[in-house]
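For Cys34, the entry in Swiss-Prot reads active site, with the evidence type sequence analysis. Here Swiss-Prot describes Cys34 to Ser as a published mutagenesis experiment; the accompanying note says: Decreases alpha-tubulin degradation, bacterial motility, and virulence. Recorded in Swiss-Prot as a natural variant, Ile36 to Val carries the remark: In plasmid pINV_F6_M1382. Among the natural variants in Swiss-Prot, His56 to Tyr has the note: In plasmid pINV_F6_M1382. The residue drawn here is the original one. Per Swiss-Prot, natural variant His173 to Pro is noted as: In plasmid pINV_F6_M1382.
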Amino acid sequence: MQTSNITNHERNDSSWMSTVKSTTEVSWNKLSFCDILLKIITFGIYSPHETLAEKHSEKKLMDSFSPSLSQDKMDGEFAHANIDGISIRLCLNKGICSVFYLDGDKIQSTQLSSKEYNNLLSSLPPKQFNLGKVHTITAPVSGNFKTHKPAPEVIETAINCCTSIIPNDDYFHVKDTDFNSVWHDIYRDIRASDSNSTKIYFNNIEIPLKLIADLINELGINEFIDSKKELQMLSYNQVNKIINSNFPQQDLCFQTEKLLFTSLFQDPAFISALTSAFWQSLHITSSSVEHIYAQIMSENIENRLNFMPEQRVINNCGHIIKINAVVPKNDTAISASGGRAYEVSSSILPSHITCNGVGINKIETSYLVHAGTLPSSEGLRNAIPPESRQVSFAIISPDV
């Protein structure tokens with residue numbers, strides 16, 4: 001960011017272009033519009049650095065900008081605003097964005113870096129701003145592939161277009177060892193999913209997240225669990241206590257679900273299918289993807305101006321787990337032990353910005369859990385070899 005004084009007078013160091021750190025102790029509602037605008041070009045409205053209150057103030061300020069008419073396009077002006085009696089013009093000339101504003105009785109010009117310009121552009125309100133032919137657009141990272149490699153080896157590709165549902169570094173990081181992190185993985189995901197970002201289905205019936213949280217708690221899965229521990233199956237009374245605490249005991253409407261979950265929660269293969277679905281499920285802590293976040297916001301900016309702000313939030317992810325009972329090929333017993341096998345599909349679906357608008361990155365892992373599979377890292381490792389796990393990555397973009 002370069003600042004010059006149009007009147008060739010010495011720039012006032014107390015101007016709004018003085019550095020405003022993200023950790024400023026000044027109350028947000030006491031910041032001047034200049035301080036807020038500086039934060040916008042530094043981080044962008046949708047940065048994970050910003051709180052909801054900060055985003056609200058920033059959005060309110062950016063809503064003041066209107067598209068410039070063709071006859072007003074001095075120096076490539078494409079947007080203007082009058083805030084607190086101060087006139088501000090945004091100009092794009094030869095691919096360089098500048099902000100013109102009044103500082104006392106002087107007109108100042110601030111030239112933005114490419115990152116600052118893109119942060120500013122992505123924060124403008126959903127109006128048609130004419131940026132001219134000089135504006136270049138870079139397509140987002142995209143690709144489709146299937147691989148038998150374990151999940152850690154595809155994280156580098158996945159991270160290019162996804163952020164995480166894990167809100168901070170308080171949760172466990174992805175490990176490189178096969179299934180040794182599985183208990184920590186499900187614990188951190190369920191703990192982080194208080195906003196219902198995780199959905200779990202059995203035969204297309206959604207299992208309430210609170211029920212799953214109570215289940216893993218009863219199974220002894222917590223932040224202190226030994227990664228090599230084999231889970232002990234719950235008794236009927238333990239399962240019944242969990243079920244009754246989540247469903248009204250006298251309500252006959254839930255009888256089918258109560259019977260179903262009572263049966264599933266006592267099946268070691270189902271517990272194995274459920275817990276393994278969270279294993280190294282391509283979730284990454286938000287702090288580790290901030291640079292990728294900035295890159296996405298920088299590279300994909302054209303049509304985002306046409307969408308409402310809530311559609312432009314990039315850190316909006318979902319973890320979808322589907323578990324289906326395997327239908328036997330004949331009428332004989334499903335297995336010698338009377339158990340059943342399960343097909344598992346685990347997908348993370350983070351929304352993102354593309355040149356075509358709002359899209360979805362689908363990162364999916366699918367595999368089979370055989371009847372009788374024991375819920376332990378060793379049991380999962382023996383029953384679900386790497387070659388049985390198919391990881392696919394794709395971008396799904398809407399038609400525009």
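Even glycines carry a Cβ here, placed using N, Cα and C.
At each noted site, the model still has the original residue.
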Quiz item: How many other Cβ atoms sit within 10 Å of the Cβ of His56 (variant position)?
Solution: 13
Exercise. Measuring Cα to Cα, tell me the gap between Cys34 (mutagenesis position) and His56 (variant position) in whole angstrom.
Key: 15
Practice problem: Run through the Cβ atoms and count how many others sit within 10 Å of the one on Ile36 (variant position). | Solution: 19
Quiz item: Just the number: how many Å between the Cα atoms of Ile36 (variant position) and His56 (variant position)?
Solution: 11
Quiz item: What number of additional C-beta atoms lies within 10 angstroms of the C-beta atom of Cys34 (mutagenesis position)?
Solution: 20
